[in-house]
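K.L.:
Pasting a structure below so you can have a look.
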Amino acid sequence: MVSKKTIEARKAYYNEDVVLSKEAHDFYHNLDKHGENHNLDKDNLKTIIFGSLDGIITIFAIVSGCVGAKITPTQVIIIGIGNLFANAISMGFSEYTSSTAQRDFMLAEKKREEWEIENCPSEEKQEMIDIYMNKYKFDSEDARNLVEITFRNKNFFLEHMMSEELGLIVTNEDKNECLKKGIIMFLSFAVFGIIPLSAYVAYTVFFGYTDYTTSFLVVFISTLTTLFILGLFKSQFTNQKPITCALYMVLNGMIAGMVPFLLGVVLKNNISE
């Protein structure tokens, strides 16, 4: 999970509490020294949030459109399950391939920069001097001093240069990590995507099917409730306030659900069979 230091620091920021902010930094500074500050992998967190939100909204939209078009419950369930797994597999594979491509590009650029630092150190230093002067407005002497200090640690200089010059963050990702991201995306999409479908199945199968409007409302309420909770969870890792983040997710879900439902109703009433 996100570090306690970060949670306390954000709480202090939201409340404009300087004392709490200092306490959070001072207390957890000692924990950091002993390696006790555990941070959640930001890339995996991004994958989980994106996959879960995309899953629940995508399947919600599909079910809503089917219900609006007054498709039979059996057909809705078949269409929903088919789309759930098809989209989950597609999203997982896309995450794997994009992560692999990003990793390969990053490693290729890293090797190139390593070669240039080894064979053209003066030119590489001058590039960083120019960046410090042009981007950060350091004077010539300070820029050169910074470069000479950072160049003593070749790994730091390499990673810092890749970040400043190429906009790339050096990671230690291997192909197993890329595969892991793909699996996380698949599971996130599938687990949360099944929520609106499960609500529909529960209403139509276990409680008896009555009418299309009520079934839509059941799916609508269950989906928006889940999105609200996801929004609160997401706010723990962003700079948004919990309620603001949650309401934004609910608004997104409302639009994504209402549009296909209304389109289904209109098309059903205007297209002859």
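Each residue, glycine too, has its Cβ placed from N, Cα and C.
None of the listed substitutions appears in this model.
Per Swiss-Prot, the features are:
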- Glu113 to Ala: No effect on iron tolerance in a yeast heterologous expression system (MUTAGEN)
- Glu113, Glu116, Glu124, Glu127, Glu165: Fe cation 1 binding site (BINDING)
- Glu113, Glu124, Glu127, Met161: Fe cation 2 binding site (BINDING)
- Glu116 to Ala: No effect on iron tolerance in a yeast heterologous expression system (MUTAGEN)
- Glu116 to Gln: Reduces iron tolerance in a yeast heterologous expression system (MUTAGEN)
- Glu116, Glu124, Glu127: Fe cation 3 binding site (BINDING)
- Glu124 to Ala or Gln: No effect on iron tolerance in a yeast heterologous expression system (MUTAGEN)
- Glu127 to Ala: Slightly increases iron tolerance in a yeast heterologous expression system (MUTAGEN)
- Glu127 to Gln: Reduces iron tolerance in a yeast heterologous expression system (MUTAGEN)
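Help me see these features in their spatial surroundings.
P.N.:
Using a 10 Å Cβ-Cβ cutoff, Glu113 (mutagenesis position) registers 20 neighbours.
Under DSSP, Glu116 (mutagenesis position) is assigned to a helix (H, G or I) in the three-state scheme. Annotation for Glu116 (mutagenesis position): spatial neighbours Glu123, Glu124, criterion Cβ-Cβ under 8 Å with sequence separation of six or more.
Of all Cβ atoms in the protein chains displayed, 20 besides its own lie within 10 Å of the Cβ of Glu124 (mutagenesis position).
Under the three-state DSSP scheme, Glu124 (mutagenesis position) falls in the helix class.
Neighbour list (Glu127 (mutagenesis position), Cβ cut-off 8 Å, at least 6 residues apart, same chain): Met161, Glu165.
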K.L.:
When you measure from the Cβ of Met161 (Fe cation 2 binding site), how many other Cβ atoms are you left with inside 10 Å?
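P.N.:
Looking across every protein chain shown, the total is 23.
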K.L.:
Could you name the residues, excluding Glu113, Glu124, Glu127, Met161, of the same chain that surround the Fe cation 2 site, i.e. Cβ within 8 Å of the Cβ centre of those residues, in sequence order?
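P.N.:
For the Fe cation 2 site the neighbour list reads Glu116, Ile117, Lys125, Met128, Phe157, Leu158, Met162, Glu165.
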K.L.:
Return the count of C-beta atoms lying within 10 angstroms of the C-beta of Glu165 (Fe cation 1 binding site), excluding that atom itself.
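P.N.:
Around Glu165 (Fe cation 1 binding site), other Cβ atoms within 10 Å: 15.
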